[in-house]
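Listed in Swiss-Prot:
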- Asp246: active site, proton acceptor (ACT_SITE)
- Leu141, Gly142, Ser143, Gly144, Ser145, Gln146, Gly147, Ala148, Val149, Lys162: ATP binding site (BINDING)
- 135-377: domain 'Protein kinase' (DOMAIN)
- Gly144 to Arg: In u816; Suppresses microtubule disruption in touch receptor neurons caused by colchicine (MUTAGEN)
- Asp246 to Asn: In u820; Suppresses microtubule disruption in touch receptor neurons caused by colchicine (MUTAGEN)
- Gly308 to Glu: In u815; Suppresses microtubule disruption in touch receptor neurons caused by colchicine (MUTAGEN)
- Arg363 to His: In ju586; restores motor neuron normal presynapse morphology and number in a rpm-1 mutant background (MUTAGEN)
- Gly870 to Glu: In ju620; restores normal motor neuron presynapse morphology and number in a rpm-1 mutant background (MUTAGEN)
- Ser874 to Glu: Phosphomimetic mutant. Enhances self-association and increases binding of the hexapeptide motif to the kinase domain; when associated with E-878 (MUTAGEN)
- Ser874 to Ala: Prevents phosphorylation. Enhances binding to isoform c; when associated with A-878 (MUTAGEN)
- Ser878 to Ala: Prevents phosphorylation. Enhances binding to isoform c; when associated with A-874 (MUTAGEN)
- Ser878 to Glu: Phosphomimetic mutant. Enhances self-association and increases binding of the hexapeptide motif to the kinase domain; when associated with E-874 (MUTAGEN)
Amino acid sequence: MTSTTMVTTLDLVTPTSEEQPGPAPESSDFSTVVLSPDGSELVTQSAPNTPIQHREQANAEFGQKEGSPDPKNMVAATGNASKPSLNSFYADGLGQLRNGLFSCFQPVFGYFGTKTTVEIEKSEDELWEIPFDAISELEWLGSGSQGAVFRGQLENRTVAVKKVNQLKETEIKHLRHLRHQNIIEFLGVCSKSPCYCIVMEYCSKGQLCTVLKSRNTITRELFAQWVKEIADGMHYLHQNKVIHRDLKSPNILISAEDSIKICDFGTSHMQKKMDSTMMSFCGTVSWMAPEMIKKQPCNEKVDVYSFGVVLWEMLTRETPYANIAQMAIIFGVGTNILSLPMPEEAPKGLVLLIKQCLSQKGRNRPSFSHIRQHWEIFKPELFEMTEEEWQLAWDSYREFAKCIQYPSTVTRDHGGPKSAFAMEEEIQRKRHEQLNHIKDIRNMYEMKLKRTNKMYDKLQGCFTELKLKESELAEWEKDLTEREQWHNQNSPKAVAAPRAQLRGYPNEGYDDMSSDEDVQPCRGSPYRCSNTSSSSGVQSSPFSRQSSSRSSAGQQTRRSEGANPPKILRNDAIRHSGSYWETLGGARGSPARDSGFSQDSGMWSAGAGSCTAINGGGQQVCYSQTLYRNGDGRWSDGRIASRRRVSTSVNKSTAVPGQPVFFTRDSPSRVPHGVISCSSPRSSSKLNRSSYPSRNAPHQLEDGCCCAHARAPRAKSIAVPMTSSSRARSPTPYDNDFENAESFVDPESPKNLKNLEKIVNLPESTSYDEALCNSDVTMNPIYTSPITTYSNPCHVELVDEENANDVDLTSSMDSRRSRSDDADVESSEEDEGNGNNILNTSMESEDLRYRIDTSQSTMMSSLERSLEIGATRSDGLSDNEMRVQAVKMSIKTHRRTGSNPQALIHQCIDEYTTSATDDSDDAGAVRI
């Protein structure tokens, strides 16, 4: 029967022979059988595949461009028939230009009011996501393998809500663009936990299977319409490359207008290739194609097989393969031993279409485009019957399906009806799904209730805070009003007085000055650098505390406390600009900071000898005198004898036998103030470093000479032997007679040359007591008088100064050096050349000029006294390193006040602390 039907439906087409001219027969679009080239056998061709979408669109566009030809006016094709048309060529070129080049200007369209593609997609995404809260009046309709279905209201529209179990089941964005009258419309999805659901169009009449079983009568027109609409909907899906894979009567809905709506695309597949692909095992086995059951490569023809099962179901109104176990269906359909029997009285065209769709091989199944064409051919056969005959025949088809007998080995419950246990399980499953959905809805509303309560608490707190602020604002306004009223009542009315007019002043901007003490005199002004307070036309002299306006020769009292003292900064350029004291620098001990000749500073009044030079304007220029730590009354009353070394032959030639030499802190060798020049080369030994005090490096003074405008190197220390003619008392500036001043000025005087010949090396002393024992008996062991000398810095001649008081000059400058530095000196080759003179330091110079200042302090604090004891009794080798380091840091960090000045060496000192294990004073380095 099957073979006969297949032969009758095929058209036999033979190739036209040249010897037998005649009209060529029309070829069919369906499966054909043609003769082989030799004519010996027939070749069967299967039905062509479903035309893909782009080919159909191309054919439609080509037909629109060229126009449909009239069969009556067709002519034979000429030789140029294969040549493409120029119109289509240019049209295709313009289309490519429009889609290629002009597509670059699409983002610019947004500036002119045209929506871009991104904006459109964004708005679609926002509309696609529907919050579950927006759906109201949910009503349970039923449940299936993928979830329960509810009916609800969304924006005054009845919608169907299908609740799914997983989030990935809501990913159907590839289906939202589907718009067809026979395809269910998807409105959006809910992808927020806990309710994942799909919102779609609602069909009031329900599923097709339900309608078929519930309605006793269905007209033949309605039956033919439903078949055509199902084919049209599936054809639209295949055109959009969508394979349903689960087409069955429960997934076909009936709308209120009795229109077919294909739904449930949960198992749909987006076809990306023309070739057959391996698909997963999904769908219901009763409607499943054999190739899908056997997991063979398949294509869109699997939906054609399912469509054939749906046609059989519509014809018989019975469930296919009823009461057969699923595994039996899978095995029977897969091995082609189980099939759906056809009623004998059914229309032949409908039966033929069903059998073609149920073919085992997918290539033998027609496409939906061919199905639509064939249905139009078979429909007249259906309308040959009357309505009554149709109803009787339709009922008979149902009875035929009920009487189908299957082997008892494959039926459930051995062919009997469903057992009560199976029915109870199905009811429990449905009830369980309903309860799960109710539970999810309850959880969702509980979460919403919590959010609502939280928002209410926040609003309540905001209202409370707002009321509190309102009360505070009202109280503040009330207080402000009361204060304004009180102010207006009690405040006196002020009347502005006219500005006082000063007469007799050429410039009204000048202020009246009562005395010279109320003025801030600038540096170099006549108020600071002259004997009188009147201004003069001569060049102003540099200001110092020894000048005529501040010393005993000038004003005798200091400025009152109310007057602001002039600020002296550390910057040398600001502190010493425009003065003769460029050689003195801005260090502590400069004339602007440490003069001792003011009446209340603890120093003696300066005599006429302190002003030995006369400037070009006729004014006396007074020079500063440095205040040393060894001054009378200072915090270091004694002198610390430095360690001695055995003099070498170089120094022995100049030393006086039997006369020990010492360096005291008030020695002129320590702080020479004269303008000097040193040509000694810098040593290349390891002692050539910036540690204080340096023994080999000829340090450069920071102070430049104002006359020569050059930097002078610092003078080196010179050891002077003590003589028996040294005085035991502390001299005063009045001891300086004119003769001594005269000898000071004359560098070639015999007396100065005699004193210079007494320069010898300091013998090594291991302690302070030994140094005192080696000194002269007539010498004061506690105090050595400072020697006051004077020199004009403008005098560029090299002058050897004389000890005006006939006192031997000693120094303990290097007494604080450690033995580690002494060991370094012994290993130095340069020290061997200098005779291992420990005092052959950077203060040695043959062009040395002395300027020594005397000072006496009037205040000594307890802290200074304790530091003095620690400094005098320490030789740098103390075992307690922490205590020594503490003493050093105390000395370095101690601040001196104006009443307790401190003289410093005229150089810029940058002190920093190294590790605590340093015994030497190199921890406080001196950088010049």
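The backbone N, Cα and C atoms fix where each Cβ goes, glycine too.
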Nearest recorded site to Gly308 (mutagenesis position) by CA-CA distance, among recorded positions Leu141, Gly147, Val149, Asp246, Arg363: Asp246
In three-state DSSP terms, the structure that Gly308 (mutagenesis position) belongs to: helix
Among Leu141, Val149 [binding-site residues], residue with fewest other Cβ within 10 Å: Leu141
DSSP-derived class (H/G/I helix, E/B strand, else coil) of Arg363 (mutagenesis position): helix
Count of other CB atoms lying within 10 Å of the CB belonging to Arg363 (mutagenesis position): 14
Gly147 (ATP binding site) in three-state DSSP notation: coil
Number of Cβ atoms other than its own within 10 Å, given for Gly147 (ATP binding site): 21
Ser143 (ATP binding site) CB neighbourhood, other CB atoms within 10 A: 20
Separation of alpha carbons, Asp246 (mutagenesis position) and Leu141 (ATP binding site) (Å): 21
Other CB atoms, at most 10 A from the CB of Gly308 (mutagenesis position): 23
Distance from Gly147 (ATP binding site) back to Arg363 (mutagenesis position), taken between C-alpha atoms, in Å: 34
Integer average pLDDT (0 to 100) for the domain 'Protein kinase' (135-377): 85
